[in-house]
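Undergrad: This structure is in structure tokens; I'll ask about it shortly.
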Amino acid sequence: MRHSKRTHCPDWDSRESWGHESYRGSHKRKRRSHSSTQENRHCKPHHQFKESDCHYLEARSLNERDYRDRRYVDEYRNDYCEGYVPRHYHRDIESGYRIHCSKSSVRSRRSSPKRKRNRHCSSHQSRSKSHRRKRSRSIEDDEEGHLICQSGDVLRARYEIVDTLGEGAFGKVVECIDHGMDGMHVAVKIVKNVGRYREAARSEIQVLEHLNSTDPNSVFRCVQMLEWFDHHGHVCIVFELLGLSTYDFIKENSFLPFQIDHIRQMAYQICQSINFLHHNKLTHTDLKPENILFVKSDYVVKYNSKMKRDERTLKNTDIKVVDFGSATYDDEHHSTLVSTRHYRAPEVILALGWSQPCDVWSIGCILIEYYLGFTVFQTHDSKEHLAMMERILGPIPQHMIQKTRKRKYFHHNQLDWDEHSSAGRYVRRRCKPLKEFMLCHDEEHEKLFDLVRRMLEYDPTQRITLDEALQHPFFDLLKKK
């Protein structure tokens, strides 16, 4: 039995994930924080809609204005970007990866056979906390443990650094030319030479080795780890180079939502990928738009005369799932707190225990965000989060309330929530029953919302499984094609 104990990282709710920037080859971005007030004003997004999409365009315009009024980027998600220092640059073809700058939890040195560590990875003791640590004339770390490197440096006599894609609390990600593979460009995650980050990286490596060996051709769309090595105490993981994250595409498209046909294609791939994890007795635990990356994020731009603006439309909706550092096997120790706030399932908030269904809840949240351009659970407070759920999905089931240890959220088996408080008014103003978020009431939109509603079932035992989701009528058009 696996019982690798995880230590809770103090910045759990303020973490960025390893996936989104870490594999990205092109578009360095300004960090999402209180100090960041610009929203890529230079971007010229594209979308193309048919008349049958009803009032999609008008509703999207209203959603966009409402969304910006909420200062979503600066106020609702900035805490997931602490330590992230991206920079903007442009190239002919956009591609992207995500930085995972702090792990939700780190496994201890006890591990199962599946996670048996590779013997060739040398172990390094904790190093002194000097302002600048030097091991040799050419190998230096800064005061935080980041490897000091620059364009032109070569790792392992093979990977020539082209540029830094981003930095985070965990380390940095660089784009490299792989001289051992005919000059192919790759993304290399260079983890800080700090014990907890090395352990987190090795944990991710073990999961990736398992998944990549089980699915060597990436049929199930988990990011491919090409290799890993130790560079003077820094764990370095080499990944394929991918495109923008789905979150960044939305952001750079002025938070316009995806077309429903694209949502269908992306949703099917996500369900297939995470179902593959579930069949391998794994739960991802940190699914969100930042951790879903496009293989190529190329797009076409067209002018929308109705909205009087340029909009972007994807050329290819192929995706990969990234960030397996928090993935947990069924028989491992399960940390009490998992998932990024906006995508956290009710059983996690209520400390009722969790397993694979928490991933399904996260996917439901992701799909509604793809549809609207913003997340419906915009909060950092657990009680407010539960109030939003009740406003959107109806009352929390009594049996879940009675079982939870989180009694502080309830009074007489009802959510202890004042609808007339400022927070109560905020929730009432911003949230509404799920179906009222529909932008069009044609059959395909109805099918999507039926799928989302089944994914957002409170009781994890009643929540749709991904095997069942893949058979949902929303995906019938894909099967016909």
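Using N, Cα and C of the backbone, Cβ positions are placed for all residues, glycine too.
Residues as originally present; substitutions not included.
Sharing the record's features from Swiss-Prot:
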DOMAIN    159-475  domain 'Protein kinase'
BINDING   Leu165, Gly166, Glu167, Gly168, Ala169, Phe170, Gly171, Lys172, Val173, Lys189  ATP binding site
MUTAGEN   Lys189 to Arg  Loss of function
ACT_SITE  Asp286  active site, proton acceptor
Undergrad: If you count Cβ atoms within 10 Å of the Cβ of Ala169 (ATP binding site), leaving out that atom itself, what do you get?
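TA: That number is 23.
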Undergrad: Taking the domain 'Protein kinase' (159-475) alone, what is its mean pLDDT?
TA: 96
Undergrad: Mind giving me a neighbour count for Lys189 (mutagenesis position)? Other Cβ atoms within 10 Å of its Cβ, every protein chain shown.
TA: 28
Undergrad: How far apart, in Å, are the two Cα atoms that lie farthest from each other among Leu165, Gly166, Glu167, Gly168, Ala169, Phe170, Gly171, Lys172, Val173, Lys189, the residues recorded as binding ATP?
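TA: Result: 14 Å between the two most distant Cα atoms.
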Undergrad: Rank the recorded positions Glu167, Asp286 by how many other Cβ atoms lie within 10 Å of each Cβ and give me the one with the fewest.
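TA: Candidates: the recorded positions Glu167, Asp286. Fewest Cβ atoms within 10 Å: Glu167.
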Undergrad: What does the structure give for the C-alpha distance between Ala169 (ATP binding site) and Lys189 (mutagenesis position)? Integer Å is fine.
TA: 12
Undergrad: Would you kindly give the Cα-Cα distance separating Asp286 (active site, proton acceptor) and Val173 (ATP binding site), rounded to the nearest Å?
TA: 20
Undergrad: Provide, as an integer number of angstrom, the distance between the C-alpha atoms of the residue listed as 'active site, proton acceptor' and Gly171 (ATP binding site).
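TA: With the alpha carbons as reference points, the distance is 19 Å.
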Undergrad: How many other Cβ atoms sit within 10 Å of the Cβ of Val173 (ATP binding site)?
TA: 31
Undergrad: Same-chain residues six or more away whose CB lies under 8 A from the CB of Gly171 (ATP binding site)?
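TA: For Gly171 (ATP binding site), the qualifying residues are Gly145, His146, Leu147, Lys189, Ile190, Val191, Lys192, Tyr197, His234.
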Undergrad: Inside 10 Å of the Cβ of Leu165 (ATP binding site), count up the other Cβ atoms and send me the figure.
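TA: Its Cβ shell of radius 10 Å holds 29 other Cβ atoms.
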